[in-house]
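Database features, via Swiss-Prot:
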VARIANT   Ser33 to Lys  In variant D
VARIANT   Arg40 to Cys  In variant H
VARIANT   Glu51 to Lys  In variant E
VARIANT   Glu52 to Lys  In variant C
VARIANT   Pro82 to His  In variants A1, B, C, F and G
VARIANT   Leu103 to Ile  In variant H
VARIANT   His121 to Gln  In variant A3
VARIANT   Glu132 to Gln  In variants A1 and G
VARIANT   Ser137 to Arg  In variant B
VARIANT   Leu152 to Pro  In variants A1 and H
VARIANT   Pro153 to Leu  In variants A1, G and H
VARIANT   Pro167 to Leu  In variant F
VARIANT   Gln190 to Glu  In variants A1 and G
Amino acid sequence: MKVLILACLVALALARELEELNVPGEIVESLSSSEESITRINKKIEKFQSEEQQQTEDELQDKIHPFAQTQSLVYPFPGPIPNSLPQNIPPLTQTPVVVPPFLQPEVMGVSKVKEAMAPKHKEMPFPKYPVEPFTESQSLTLTDVENLHLPLPLLQSWMHQPHQPLPPTVMFPPQSVLSLSQSKVLPVPQKAVPYPQRDMPIQAFLLYQEPVLGPVRGPFPIIV
């Protein structure tokens, strides 16, 4: 009886060992199958990615080079282009060459004849007369007075008349100045005396002056 029990126990132990050995084999098979499926999936993913990348590259090339595709040249007329021009075209008009007048000898001769017949007017220079400068400090002497041919009584009155000082100026109050400025002032007629020119001698200037009976205060003093 004991031998049978031991035999049964041994058989059970062997069966368990066999079961344990079969489980890792299945796991290995399952793992190998899963690895194959993973590799297949990776290959599909890589293929899809490569296709997408190539498509994007093609789109970029189409955007960068829109006219990269070959286009057929279309001519407006089917016949060949002639290399020679048609003979119906009129010849080009040539402009006549105009010779300037100064190159022709006949025109030069006519111009010389005209110049000989009508000579150019030459401007005559004005003669420059010597001008004696006249200064205000110049004074009359007795010989100059005698050469003027003035009457003797007028000359004696000029010679014997003493020099009189100028009258003192009168100061007016401010009210009188205002009254004079407000009143209408009538113009006083004065005799026009010709202004002595520089080129005019003294004798000619004194001939224009009229004899004055009163005291004479001329611009030129008489030296005795």
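Cβ atoms are placed via backbone N, Cα and C, with glycine included.
There are 10 other Cβ atoms within 10 Å of the Cβ belonging to Glu52 (variant position). Checked against Arg40 (variant position), the variant positions Ser33, Glu51, Glu52 differ in C-alpha distance, with Ser33 being the nearest. Under the DSSP three-state reduction, Glu51 (variant position) is assigned to helix. Residue pair Glu52 (variant position) / Ser33 (variant position) shows a Cα separation of 29 Å.
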